[in-house]
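Among the natural variants in Swiss-Prot is LEU27 to Pro, noted as: In strain: ERA 2007. Under its natural variant entries, Swiss-Prot includes THR55 to Ile with the note: In strain: CVS-11, RV194-2[F3] and RV231-22. Natural sequence variation is annotated in Swiss-Prot for LYS177 to Asn, with the remark: In strain: RV194-2[F3]. Natural variation at this site is recorded by Swiss-Prot as LYS217 to Glu, annotated: In strain: RV231-22. Among the natural variants that Swiss-Prot reports, ARG352 to Gln is described with the note: In strain: RV194-2[F3].
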Amino acid sequence: MVPQALLFVPLLVFPLCFGKFPIYTILDKLGPWSPIDIHHLSCPNNLVVEDEGCTNLSGFSYMELKVGYILAIKMNGFTCTGVVTEAETYTNFVGYVTTTFKRKHFRPTPDACRAAYNWKMAGDPRYEESLHNPYPDYRWLRTVKTTKESLVIISPSVADLDPYDRSLHSRVFPSGKCSGVAVSSTYCSTNHDYTIWMPENPRLGMSCDIFTNSRGKRASKGSETCGFVDERGLYKSLKGACKLKLCGVLGLRLMDGTWVAMQTSNETKWCPPDQLVNLHDFRSDEIEHLVVEELVRKREECLDALESIMTTKSVSFRRLSHLRKLVPGFGKAYTIFNKTLMEADAHYKSVRTWNEILPSKGCLRVGGRCHPHVNGVFFNGIILGPDGNVLIPEMQSSLLQQHMELLESSVIPLVHPLADPSTVFKDGDEAEDFVEVHLPDVHNQVSGVDLGLPNWGKYVLLSAGALTALMLIIFLMTCCRRVNRSEPTQHNLRGTGREVSVTPQSGKIISSWESHKSGGETRL
C-alpha cells in the first residue's frame, strides 16, 4: 500500500472535486508515447504545481483564519431598557403619608444608552447616585407624583456573530436574529419595544477577531496568480476559487474549502449564498503538516526507486508507480510496452472516488472513456490482473479519509441553533430583577387639595357640605327675623316704665317697680 499522503492531493482544480480532497490523480490528457532511456526518468516535484507554466515563486503575505478558530464567535454587548419610576404620595387630614411606587417603560435612544453604559464602565460616581429610586415629595391634603426616567443596563449580554452576513443571534432578538448592525445602525431591537441591544464595542468589525497574518510563496505567470505555497509548505491552487466575505473582510474560498485573503489581479466570481468555508483548527494543521512530510518522503522514495533503476538497469511496474505526479497539473507519464520504456507528456486531474476511474470490471476510465491496454499494461504501474480487474498500486488512504471527514464536519452553519425566543422574558418584567438603573432627571407633579376619598365619596361629601351650608343659611335667616320682631316691643315697654307713677293711699308717689314690689308684699 502506498503511503497515505500519496492519495491526498491538495490542489483541487476539477469542478467535481468541489470541497473534497482527491484520493488519486489520473491522466486527463495524454500525449503520444515515445521510447526513452532509463536516464530520462525523473521524479516530479509534488510540492509545487507546474500548471500552465506558473513556475515563478515570490514571497508574499496573506491572511487566513486563526488556528483554533471556534464555531461560534461570541460578541459581548448589553441591553438597555427605558424605565419610568413613579413615586406617588398622599398626605391626609391628620398628616399620614401614603407612598406608592409604580413602574412604566419607554423606548430609549441609542446615544443615551451608550452614555449610560460609559458612565458605568468609567465608574462615574454620578452613576451610583442615579441608581436610587426618586425621593418622594409630599404636601398636606395633596397627591404628589415624583417621576424619574431610568436607563436599565443589563451587562453582559452575549450574542453569536455569524461571520458570513455579520448577523447576530440571541434569544433576546425577535426570531432569534438581528441583521444589519453597522455604523449607521449600532443597535438591535429585542423582543420588547422598550429594550434595545447594543455591542460593547461600537466598532463591530473589531469584535470579529478570527484572522491572522501568514507568510507564503506566490506562484504566478506574468500578472496572473495560479496559487501559493502556504505557511505549512503545501501548495494551494486558485482554480475554482470564489470571492467570499467573512466579517466584512473580502477573501477567496478555495476549492478545498479553505479561506484566504490575498491580493490578486485574477477575475473571480462571487460564491453562491449557501457556500461555506472549513474551519482552521489544530487538527487540520496537523494533518497538513503530515501531508507535507509525506509528500517529501514520497519524493525521497521516488529518488530511491530511481536510484535502484539506475543501479540495476531494470524497471518494474511497482517502481514506475513512484514516478506518478501526486498533484493535478502537467507532468510525465511512464509505462512499459513490449519491454520498452515509454514516456508521454500528460496532464493530471484529481479523482474523488475510485468509481470515477473504475466504473466497471476491466475498465480504466481516462478522458471519459475506457483506456486501452497493451498486453494488460496501462501506465504508471497500473495493470490488468489475471482475473480481469484493474490493479492500481495505490489504495485509498486512511489519512485522506480522516481529512475528508474533518472537512465535512467542520463547516460554519449559516443559522446558529438557538433556543426558543419565547422562553425569554415571559412576563415582560423578569429582566428588571437584574437591572442597573441610570436615572437622569426627576419630575414632580402636585395635585390640588385631595381628601383621600374615592370618587363616590367625594360626591357624597360635596352633597352633605352643600346641604349643611343650606341648612345653616336657613337657620341664620330665621334667627335674624326673630330678632328683628322682638326689638320694637322691648323698646315700647321700656318707654312706659319710665313715665308711669302710682299714687298710693298714703299720698306718697313711688315708681312702678316699687309699687309692684310693695303690692306684692301687701298681697302677701
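Cβ atoms are placed via backbone N, Cα and C, with glycine included.
Just so you know, the substitutions we noted aren't modelled in this structure.
Shown here: features listed in Swiss-Prot, placed on the structure.
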residue: LEU27; record: variant position; DSSP class: strand
residue: THR55; record: variant position; DSSP class: coil
residue: LYS177; record: variant position; DSSP class: strand
residue: LYS217; record: variant position; DSSP class: strand
residue: ARG352; record: variant position; DSSP class: coil
Rounded Cα-Cα span from LYS217 (variant position) to LEU27 (variant position), Å: 27
Cα-to-Cα gap, LYS217 (variant position) vs ARG352 (variant position), nearest whole Å: 27
Between ARG352 (variant position) and THR55 (variant position), the C-alpha gap once rounded to whole angstrom: 26
Cα separation, LYS177 (variant position) to THR55 (variant position) (Å, whole number): 48
Cβ neighbour count within 10 Å of LYS217 (variant position): 18
Those residues of the chain, 6+ apart, with a Cβ under 8 Å from that of LYS177 (variant position): SER167, LEU168, HIS169
